[in-house]
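To start, the structure itself, in structure tokens.
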Amino acid sequence: MHTFCILIPTFLVLVWTTESARREKQQSNDISFVKRKVQDGLKFSRVIKYTNETIQGMKTNFNSNKTQELSLDVLVVADFLSYQAFLEMSNGDSHRAIHNLKEYLHALFEQTKIIYDGISFGNETLHMVFAGTWIATQERDCPLWISWAEEEEERVLNEEIRRLEEKERDLNSTFVDDTFFMNSTDSDNSSTDALISSDMPKKLRKFVDITLEEMQENNSTEMTLKIDSKKAIDKFTIWLKEQTGLPRHEHAVLITKFDLISINGNSATQGMAYVGNICENGDSSSVVEDIGAGLTSLIMAHEIGHSLGALHDGAYETAECDSNDNYLMAVAVSGSADRQSFLNSRRMSNCSINSIIENLKEPTANCVKKWKTKKGKDVSQKDFIKKPGELVKITRQCQVAFGPTFIPCLHIGYFHEQSICERIWCSDGESDECQTLNYFPAFDGTECGYNMWCLEGSCVQNTKKWMDCKDINSKTCSKYSTSKLKHYCKSKDFREICCRTCAKKGKIY
């Protein structure tokens, strides 16, 4: 009984003391942290108090060692058809096929990264980070896998469409509403804007995308399998949301050998993405038809641009930017002998840049903004990163575009080492006929001469070679004058002996 009477007032005193302390803490706006430690079964507590000045100092110290940058982690996914194509190129060796395909996907990413490294968004650059790859080695694992029920449903739908078309021809009439709908989803038409206006829900902002003029009809799998482009992006989005074991990423790109078909049935569409849905789970994605190497990476960069918030140049909201200027976000990208037009294909117009800057201000795009610890420039690490053309040689670039038997065209009328940087010509090895695509530049880093490689469509000196080779006899190599080296370094045998010396002087040969 006595214990009960004693405990009550003690309890009340404790409550009053805690409440009083809370009020005092609120008034002073000080923050206290309790550090607890257990040693030999005994618990110790240490209260550490911080004032506003202390906290501000901590923030200052934190920020002084940190910097915010734009960074995007990109996952590259290959479908089953892509795997089959590389299996054929690897003579049925599955291990080699997977290895080669991984290198190809990495090369596509590196080329896309190079493109974005050259674009400034205000005072910032968007740094692409390679999140990894995922390859569908079985048909059932493919993100675009179509079940028997879906195939039957599509067959019935196609039959119905053909029936309606025949009826339409018989009646010699036009369905205005259907025509408008077809136009408003097909990237060949300016009225695409109807589905991407700012007052539309994001889920409806789907973009049937980039088209390429005068495309070759055949490539490594002859594009015999087709899929509706809208269905492709929808299936890929659902697939991404269902997967639990994928590498962590903020945008996913599906590389497919399916021929992407627009709603009106043509195959000019080469990619599709949601507009402005960067960072959104599953919706931050794009589907890219694998036309071939440098061209595929350009489409990939284009689609990521849409996801970041860019519209097509020349659209209603971007009317001041002419699509004919051939910038990255043009409706149709084409190859051109004009140097500036070629360079524009790797740049963004002011309209695209401004659209992306505005979209990145949205809270939904916060995943792109990251705090990084300040570090000194590590030039050596950057120098040792392989360029896409080092990962995938020119022969493989031909094979991906046209088939496993194709090699670079050596016909004197087509082949000039330096010209491959802007356009590669290929032949199947059994005929003199050479083929190319309307836009088919070599990957950056593709060899285009002795100690030369392709950068931005130009064949330039490969300074990286200086680090990769050494003179066998440096004393002998250093005794020759520049005029003599100019002559001697043309010899392959001499170059092998004086590799580093000839590499340094390579620009004069």
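Here, residue 1 is simply the first one shown, and the rest follow in order.
Just so it is clear, glycine is given a Cβ too, placed from its N, Cα and C backbone atoms.
At each noted site, the model still has the original residue.
Just so it is clear, the model here is predicted, and its values are computed rather than measured.
The mutagenesis experiment Asn52 to Gln is recorded by Swiss-Prot, whose note states: Impaired gonadal localization and slight impairment in DTC posterior migration. Impaired gonadal localization and DTC posterior migration; when associated with Q-65; Q-123; Q-172; Q-183 and Q-189. Elongated pharynx; when associated with Q-65; Q-123; Q-172; Q-183; Q-189; Q-218; Q-219 and Q-350.
Where Swiss-Prot documents Asn65 to Gln as a mutagenesis experiment, the accompanying text is: Impaired gonadal localization and slight impairment in DTC posterior migration. Impaired gonadal localization and DTC posterior migration; when associated with Q-52; Q-123; Q-172; Q-183 and Q-189. Elongated pharynx; when associated with Q-52; Q-123; Q-172; Q-183; Q-189; Q-218; Q-219 and Q-350.
In Swiss-Prot, a published mutagenesis experiment is listed as Asp79 to Asn, annotated In k135; DTCs migrate along the ventral surface but then return toward the dorsal surface. Loss of gonadal basement membrane localization. Pharyngeal corpus and isthmus are elongated in larvae and adults. Reduced to three states, the DSSP call for Asp79 (mutagenesis position) is coil.
Under the three-state DSSP scheme, Asn123 (mutagenesis position) falls in the coil class. Asn123 to Gln appears in Swiss-Prot as a mutagenesis experiment; the accompanying note says: Impaired gonadal localization and DTC posterior migration; when associated with Q-52; Q-65; Q-172; Q-183 and Q-189. Elongated pharynx; when associated with Q-52; Q-65; Q-172; Q-183; Q-189; Q-218; Q-219 and Q-350.
In Swiss-Prot, a published mutagenesis experiment is listed as Asn172 to Gln, annotated Impaired gonadal localization and slight impairment in DTC migration. Impaired gonadal localization and DTC posterior migration; when associated with Q-52; Q-65; Q-123; Q-183 and Q-189. Elongated pharynx; when associated with Q-52; Q-65; Q-123; Q-183; Q-189; Q-218; Q-219 and Q-350.
Where Swiss-Prot documents Asn183 to Gln as a mutagenesis experiment, the accompanying text is: Impaired gonadal localization and DTC posterior migration; when associated with Q-52; Q-65; Q-123; Q-172 and Q-189. Elongated pharynx; when associated with Q-52; Q-65; Q-123; Q-172; Q-189; Q-218; Q-219 and Q-350.
Among the mutagenesis experiments that Swiss-Prot reports, Asn189 to Gln is described with the note: Impaired gonadal localization and slight impairment in DTC posterior migration. Impaired gonadal localization and DTC posterior migration; when associated with Q-52; Q-65; Q-123; Q-172 and Q-183. Elongated pharynx; when associated with Q-52; Q-65; Q-123; Q-172; Q-189; Q-218; Q-219 and Q-350.
The note that Swiss-Prot attaches to the published mutagenesis Asn219 to Gln is: Slight impairment in DTC posterior migration.
The number of other CB atoms found within 10 A of the CB of Gly292 (mutagenesis position), across every protein chain shown, is 23. In this structure, Gly292 (mutagenesis position) belongs to neither helix nor strand by DSSP; it is coil. For Gly292 to Glu, Swiss-Prot lists a mutagenesis experiment annotated as follows: In k176 and k169; Impaired DTC migration and loss of gonadal basement membrane localization in 20 percent of mutants. Pharynx is elongated.
Among the features that Swiss-Prot reports, Zn(2+) binding site is placed at His302, His306, His312, with the record citing sequence analysis.
According to Swiss-Prot, the experimentally introduced change Glu303 to Ala is described as follows: Loss of function; induces defects in DTCs migration. Counting Cβ atoms from all protein chains shown, Glu303 (mutagenesis position) has 27 others lying within 10 Å of its own Cβ. In this structure, Glu303 (mutagenesis position) is part of a helix by DSSP.
The active site annotation in Swiss-Prot covers Glu303, and the record cites sequence analysis as its basis.
As annotated by Swiss-Prot, domain 'Disintegrin' applies to 390-464.
The annotation domain 'PLAC' is assigned in Swiss-Prot to 465-506.
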The domain 'Disintegrin' (390-464) [mean pLDDT, rounded to integer]: 87
Residue counts (helix, strand, coil, in that order) that DSSP gives for the domain 'Disintegrin' (390-464): 16 helix, 16 strand, 43 coil
His312 (Zn(2+) binding site) and Glu303 (mutagenesis position), distance between Cα atoms, whole Å: 10
Alpha-carbon spacing, His306 (Zn(2+) binding site) to Asn123 (mutagenesis position), which is rounded to whole Å: 20
Distance from Gly292 (mutagenesis position) back to Asp79 (mutagenesis position), taken between C-alpha atoms, in Å: 15
Within the domain 'PLAC' (465-506), residues counted as helix, strand or coil by DSSP: 29 helix, 0 strand, 13 coil
Other CB atoms within 10 A, centred on Asn123 (mutagenesis position): 5
